[in-house]
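Noted in Swiss-Prot for the protein shown:
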- 73-249: domain 'Helicase ATP-binding' (DOMAIN)
- ALA86, LYS87, THR88, GLY89, SER90, GLY91, LYS92, THR93: ATP binding site (BINDING)
- LYS92 to Ala: Lethal in vivo and impairs ATPase with 2-5% of wild-type ATPase activity, a 20-fold higher KM for ATP and prevents RNA/DNA heteroduplexes unwinding activity in vitro. Leads to 13% of wild-type ATPase activity and higher RNA/DNA heteroduplexes unwinding activity in vitro; when associated with A-389 (MUTAGEN)
- HIS105 to Tyr: Decreases the amount of 40S ribosomal subunits at 37 degrees Celsius; when associated with S-315 and S-393 (MUTAGEN)
- SER228 to Ala: Slow growth at 18 and 16 degrees Celsius, no growth at 14 degrees Celsius and drastic decrease of the amount of 40S ribosomal subunits at 30 degrees Celsius in vivo. Leads to 70-80% of wild-type ATPase activity, a 2-fold lower KM for ATP and a slightly reduced RNA/DNA heteroduplexes unwinding activity in vitro (MUTAGEN)
- THR230 to Ala: Lethal in vivo and leads to 70-80% of wild-type ATPase activity, a 2-fold lower KM for ATP and a reduced RNA/DNA heteroduplexes unwinding activity in vitro (MUTAGEN)
- 263-433: domain 'Helicase C-terminal' (DOMAIN)
- PRO315 to Ser: Decreases the amount of 40S ribosomal subunits at 37 degrees Celsius; when associated with Y-105 and S-393 (MUTAGEN)
- HIS375 to Glu: Lethal in vivo and leads to 70-80% of wild-type ATPase activity, a 2-fold lower KM for ATP and a reduced RNA/DNA heteroduplexes unwinding activity in vitro (MUTAGEN)
- ARG376 to Ala: Lethal in vivo and leads to less than 30% of wild-type ATPase activity and a 2-fold lower KM for ATP in vitro (MUTAGEN)
- LYS389 to Ala: Increases 3-fold the ATPase activity and a higher RNA/DNA heteroduplexes unwinding activity in vitro. Leads to 13% of wild-type ATPase activity and lower RNA/DNA heteroduplexes unwinding activity in vitro; when associated with A-92 (MUTAGEN)
- PHE393 to Ser: Decreases the amount of 40S ribosomal subunits at 37 degrees Celsius; when associated with Y-105 and S-315 (MUTAGEN)
Amino acid sequence: MATPSNKRSRDSESTEEPVVDEKSTSKQNNAAPEGEQTTCVEKFEELKLSQPTLKAIEKMGFTTMTSVQARTIPPLLAGRDVLGAAKTGSGKTLAFLIPAIELLHSLKFKPRNGTGIIVITPTRELALQIFGVARELMEFHSQTFGIVIGGANRRQEAEKLMKGVNMLIATPGRLLDHLQNTKGFVFKNLKALIIDEADRILEIGFEDEMRQIIKILPNEDRQSMLFSATQTTKVEDLARISLRPGPLFINVVPETDNSTADGLEQGYVVCDSDKRFLLLFSFLKRNQKKKIIVFLSSCNSVKYYAELLNYIDLPVLELHGKQKQQKRTNTFFEFCNAERGILICTDVAARGLDIPAVDWIIQFDPPDDPRDYIHRVGRTARGTKGKGKSLMFLTPNELGFLRYLKASKVPLNEYEFPENKIANVQSQLEKLIKSNYYLHQTAKDGYRSYLQAYASHSLKTVYQIDKLDLAKVAKSYGFPVPPKVNITIGASGKTPNTKRRKTHK
């Protein structure tokens, strides 16, 4: 049970190395002219970096650059604007931070000069992650650095900004707030703007904020860098208004390559709804010495399963959007620093975060589309030699999702779990939920939110709520019969209407 058996391969393995695409096309926002090449170096010591930066990189244990670093850092050091496309876990954080820090160093920035570099990123956790890397890289530099994110103390942030923060890492909403309202925030000397995970920033609704931010920030002689895992029309529009004409387009996600890391073993298991929790419980119980992330589709489902597993002495951490920022931050770093453990979370942790040495990614609730799948599994097998495994739970009615994954170049195997290895604790689970008022309420909330999330899936041909066996779904939440709940069902996951569907006892 600790390692599922590999039944059969769904796709071929990748055999090609990532390449750089630097040709000029209108689709790529007038990228560098054909024939222009970046300097190909492999070691950090081959770059003309300052001693404080080289000393920090050595202390961090890095010697050889990843593909995206080798392709991106030289042109950025030369002052070029860059539009970058790279796999998650490719090392792009160092790729943009090193040139930014070198720029501050060469200009001898001091606190009184204000903010010279701004890094914009979609989520608080990713901002904290980048801030942590920046802190290590700037250990031997005199320049100042800081972070502004939603949920943190705004007044304390404003005080630091007024004292002078040379490099600022920020989420879009809080950055716009400070740009508009914090007197004494000096950003007139801005020299570089970095937009990380641009597609995700736009996906979660920050398009208007980004346009306002770019309009406010000075653009004279400003270097800009935009990184995005996918190149959508909206990303191209954002690149057009934020980058100078003729940016260098660097692509290390070629069409012939698999969309996920080479060191990642990926599989799925076909499981009826009423057996899902039993299988998950059995798997986690037998892999307590591993480091595991379990993805669920809603905050309430995370809260329920975390409460349940902790109650029955299977210790887990939880991370979701309804937690206060300090709790999210503490949980994130606790799991990062742990050698083993289980983190149950929503997709808040699925993008960009670099959590060390994750052994397994479990997609207990299925992702909305292949891009979400790729970002989830990107939490393991990170770096050039990273290894990891992933397992996705699918019901028999959801197998159509495999076609979408195959079209997105995701190699997948089917795993089988012997039934005699699955713990049959259903009756004990139902007794517990019936007798414990708090768990009963959180189970009901989790059940309702699961159905709500299912109804909001964008792939309606795969995830059809009218084909869900509600009695079996209810059993996975510890109910012998479905509880009565209200859910909102819309024609699209983006704009559900007010039609109600009731599920009865």
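Including glycine, each Cβ sits where the backbone N, Cα and C put it.
Modelled residues match the original; the substitutions are not represented.
Feature map: Swiss-Prot annotations on the structure.
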| residue | record | DSSP class |
| --- | --- | --- |
| ALA86 | ATP binding site | coil |
| LYS92 | mutagenesis position | helix |
| HIS105 | mutagenesis position | helix |
| SER228 | mutagenesis position | coil |
| HIS375 | mutagenesis position | helix |
| LYS389 | mutagenesis position | strand |
Around the Cβ of SER90 (ATP binding site), how many other Cβ atoms lie within 10 Å? Please give the count over every shown protein chain.
26
For PRO315 (mutagenesis position), the three-state class that DSSP assigns:
coil
Just jot down the residues in the same chain as PHE393 (mutagenesis position), at least 6 apart in sequence, with C-beta under 8 A of its C-beta; none if empty.
TYR268, VAL269, CYS271, ARG276, LEU279, LEU280, ILE362, GLN363, PHE364, ASP365, PRO366
Say you check the Cα of ALA86 (ATP binding site) against those of the mutagenesis positions HIS105, SER228, PRO315, LYS389; which is nearest?
SER228
Here's one to test understanding: among the binding-site residues SER90, GLY91, THR93, whose C-alpha is closest in space to the C-alpha of THR230 (mutagenesis position)?
SER90
Including all protein chains shown, what's the count of other C-beta atoms within 10 A of the C-beta of ALA86 (ATP binding site)?
23
Can you tell which of LYS92, HIS105, HIS375, ARG376, LYS389 has the least company, meaning the fewest other C-beta atoms within 10 angstroms of its C-beta, among these mutagenesis positions?
HIS105
Position of peak Cβ density within 10 Å, selected from the recorded positions GLY91, PRO315:
GLY91
Which same-chain residues, if any, lie at least 6 apart from THR93 (ATP binding site) yet have Cβ under 8 Å of it:
GLN129, ILE130, VAL133, ASP196, ASP354
Give the residue from the mutagenesis positions SER228, THR230 that has the most other Cβ atoms within 10 Å of its Cβ, counting over every protein chain displayed.
SER228
Express the distance between the Cα positions of PRO315 (mutagenesis position) and HIS105 (mutagenesis position) as a whole number of Å.
45
